[in-house]
Structure formats: C-alpha cells, structure tokens
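Quoted from Swiss-Prot, the note attached to the mutagenesis of Tyr146 to Ala states: Does not affect autophosphorylation. Per Swiss-Prot, mutagenesis Tyr150 to Ala is noted as: Does not affect autophosphorylation. Quoted from Swiss-Prot for the published mutagenesis Lys184 to Met: Decreases affinity for ATP and autophosphorylation efficiency. Per Swiss-Prot, mutagenesis Lys217 to Met is noted as: Decreases affinity for ATP and autophosphorylation efficiency. Decreases interaction with PtpA. For the published mutagenesis Tyr262 to Ala, Swiss-Prot gives the following note: Lack of autophosphorylation. Decreases interaction with PtpA. Cannot phosphorylate and activate PtpA. According to Swiss-Prot, the mutagenesis experiment Lys270 to Met carries the following note: Decreases affinity for ATP and autophosphorylation efficiency. Decreases interaction with PtpA.
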Amino acid sequence: MSSPRERRPASQAPRLSRRPPAHQTSRSSPDTTAPTGSGLSNRFVNDNGIVTDTTASGTNCPPPPRAAARRASSPGESPQLVIFDLDGTLTDSARGIVSSFRHALNHIGAPVPEGDLATHIVGPPMHETLRAMGLGESAEEAIVAYRADYSARGWAMNSLFDGIGPLLADLRTAGVRLAVATSKAEPTARRILRHFGIEQHFEVIAGASTDGSRGSKVDVLAHALAQLRPLPERLVMVGDRSHDVDGAAAHGIDTVVVGWGYGRADFIDKTSTTVVTHAATIDELREALGV
C-alpha cells in the first residue's frame, strides 16, 4: 500500500455534508438531544440531491412520487412485512465505519473533521459522503482506500444490538416477512448478517450496488420491493436516520425510528407525508411491530 500523503493544513480541512432532518409526526416523542460542538458545515445534501441549509427554516425534501402506492402499517394491526435498515438499526457498526473513514482521509493526507463522526457518516453511502467533502480529485482515491480497509477489517468492528436476534426470530415465528434495505454495499451487508447468524431470517437482502449505480435509500428500497412482490397491505420500514424515513416515504411506507442508532439529531420539529413512530428501546420496537 502506498504511504499516506503529506497532510493538508488545518485551514484546508474537508467539511462533511449533513443530511436534512427527516419529517416526523408526533405519534410518540423522540429524544431531541442533538450533538454539539461538531464544527461541521450546516449545508448538506440529501439522498435525492436536494441541498438544504439547516440555518433556514423548513426543508426541501421532495414529496413521494405520485405513482407510489400507499402500503403502510395500519393502526392496531401488526405489519405483514418489515424492512430493516442495517447500520444503527440491527448492528452497532460505528466503530468500524469511523475507523475506515479516518484511514481513507489519512491515506490521501486530508485532516479528519472534528466532532461526532458517527452522527454524520454512518448510514448514507460513503462514496457520497467523501465526494461531498471538497476533496477534489483525491475523493476517488479516498473511496478506494475506505472500501479496502473496511473490507479487510472495518466490517468486523461491529456488534449486534441487544435483543435483535430474538426479535427477528419472534417475527418470523409470527409469520411476518422480513427484509433488509441498506445503503451499505450488498455483498458486505450479506457478509455481516451471515457473521451474526441472522441472514436466514430475511427473505430479501437489498444493498447498494458495487458499481455505484444504486446507493440512495429510495433506490435500494425500490430494489428490495421489486423482489418482495406481491406486497402485502401492511408493511413498515425500521431505521434510525432521516434518509430511512425519506426513502420509505418515497414509496408510501411508514417508518419506525429506533432510538439506539445515530440519527437523533435528524428528527427535530419536522413533519412527514407518512407516519413516523419512535421506539426508544427494543421493547418499544416489539410493541410497534406487534410481537
């Protein structure tokens, strides 16, 4: 491996792009404790390429496509299909992702941004994050370095959140169909689920394509839904970030947002075109899913 380049001066540090807060209704109250002192840019780009500034009121999140069929959970009824996000929802993957992110920036001689990196980089496609940091021609080299390091060691710096294994088993016993939709590369997602012994619970595992043609949550969910047809009347997305909510809303699907992930700051004073339920604990998630 080539040695790291000479480090940039601090005045030229790259700036992370932040995703917009997701829209929520108040079926239950979320934890609105936002991380402070990040020193990161307030200007960000969401999964659909919409640029928003957090210093302004409101957001520019696009509405769901007109053709999107309304397929959501019904009040008082358990879902028939649950689609899970991976990072921050099923597994605590922040340590490995942050470690490989640091490695990628060190490799090209770029300083690592200050602040809570997990809050800003875990969830969306890493190639989008790196390309939005103002790294210029070095962005592609950083992406290659990140992928190599994450494939070699970062993926294993990971753990299953407490209670996830039994929850999945109970959902399957109850006859609920299960799937995964993640912006992580699909082969890596399968590797992680297999490593934790939970791959067999999922009818479909949909992730980002390795050629970069499919990466946004909207596209990954479309890929998953196409494989899950015919779709039942009651289905729900379970995730931890705003792009999970926005991606599901684009397909007319409600979301349960878990409180143990990395997106607490995404859900402050916003509304949604679909229902957003907040589950702070695994027991609350069980209640929301009817098991």
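Each Cβ is built from the backbone N, Cα and C atoms, and glycine gets one as well.
Between the alpha carbons (Cα) of Tyr146 (mutagenesis position) and Lys184 (mutagenesis position) lies a span of roughly 13 Å.
Sequence-distant neighbours of Tyr262 (mutagenesis position) (same chain, 6+ apart, CB under 8 A from its CB) are Asp87, Gly88, Ala94, Ala118, Thr119, Val122, Gly123, Asp240, Arg241. According to its DSSP assignment, Lys217 (mutagenesis position) is helical. For Tyr146 (mutagenesis position), the number of other Cβ atoms no farther than 10 Å from its own Cβ, over all displayed protein chains, is 23.
Most other Cβ atoms within 10 A: among the mutagenesis positions Tyr150, Lys184, Lys217, that distinction falls to Lys217. Distance noted between the C-alpha atoms of Lys217 (mutagenesis position) and Tyr150 (mutagenesis position) is 21 Å.
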